[in-house]
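Listed in Swiss-Prot is the mutagenesis experiment Glu115 to Ala, annotated as follows: 70% loss of enzymatic activity. Complete loss of activity; when associated with A-178. What Swiss-Prot lists as active site is Glu115. Here Swiss-Prot notes a mutagenesis experiment, Glu178 to Ala, with the remark: 37% loss of enzymatic activity. Complete loss of activity; when associated with A-115. Here Swiss-Prot notes a mutagenesis experiment, Tyr197 to Phe, with the remark: 49% loss of enzymatic activity.
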Amino acid sequence: MKVLRKGDRGDEVCQLQTLLNLCGYDVGKPDGIFGNNTFNQVVKFQKDNCLDSDGIVGKNTWAELFSKYSPPIPYKTIPMPTANKSRAAATPVMNAVENATGVRSQLLLTFASIESAFDYEIKAKTSSATGWFQFLTGTWKTMIENYGMKYGVLTDPTGALRKDPRISALMGAELIKENMNILRPVLKREPTDTDLYLAHFFGPGAARRFLTTGQNELAATHFPKEAQANPSIFYNKDGSPKTIQEVYNLMDGKVAAHRK
């Protein structure tokens, strides 16, 4: 973990503040700013634990914080699937993840089926996408930074934990919740599984624009970058461009094929 000092800002400071709060040292709502209150609570924690009370969060302070931290929903309470590449074996995992996150297990099963056919060890040949939910390295790093401590995952510098189906499913659920929160106010309704898959596939920003563009507009005109990367989605076999509605119907059919 990074050495932190008063005046620092960023995700690591948020993690520090979260840990301090969980250990009983009240810094208020984590804001990512290492200010006076955070400094004072760090010093207090260090004094209480016989550490150098200089307010600098180095290796020893991080280690002591982590040793005292007990996550509310540790990922190890989620069962491992009894087999790989199996929807039936994945179902108890997703049911437990639903209980932990509030995201419907049916939705999680649909996405894992589309992305990896329930192969939690799979890695894409053309990108860094890995595991049940095919997380890219950068996205995974962000998810672990934002949600890892909630489930007892403190760090994963190599991204190896993407192949742990329990953690992949938990992070997949948290990403789905993020996308729900982005799409809901724009759509003024609950997003469907197809809406959410669009956000997963194209990114939430592009999905938001896609879902608010006229149905008869040519999709490639509005999304040239996505069309270039995914020509079979945006163009018919004869080369003619598809409309927004036609692309949506295609994606909806893909999602429907994995609903059970």
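Numbering starts at 1 and runs along the chain as it is shown here.
Each Cβ is built from the backbone N, Cα and C atoms, and glycine gets one as well.
The Cβ neighbour count for Tyr197 (mutagenesis position), using a 10 Å radius and every protein chain shown, is 24. For Glu115 (mutagenesis position), the same-chain residues lying six or more positions away in sequence with a CB closer than 8 A to its CB are Trp132, Phe133, Gln134. A distance of 12 Å separates the Cα atom of Tyr197 (mutagenesis position) from that of Glu178 (mutagenesis position). Residues within less than 8 Å, Cβ to Cβ, of Glu178 (mutagenesis position) and separated from it by at least 6 positions along the same chain comprise Pro204.
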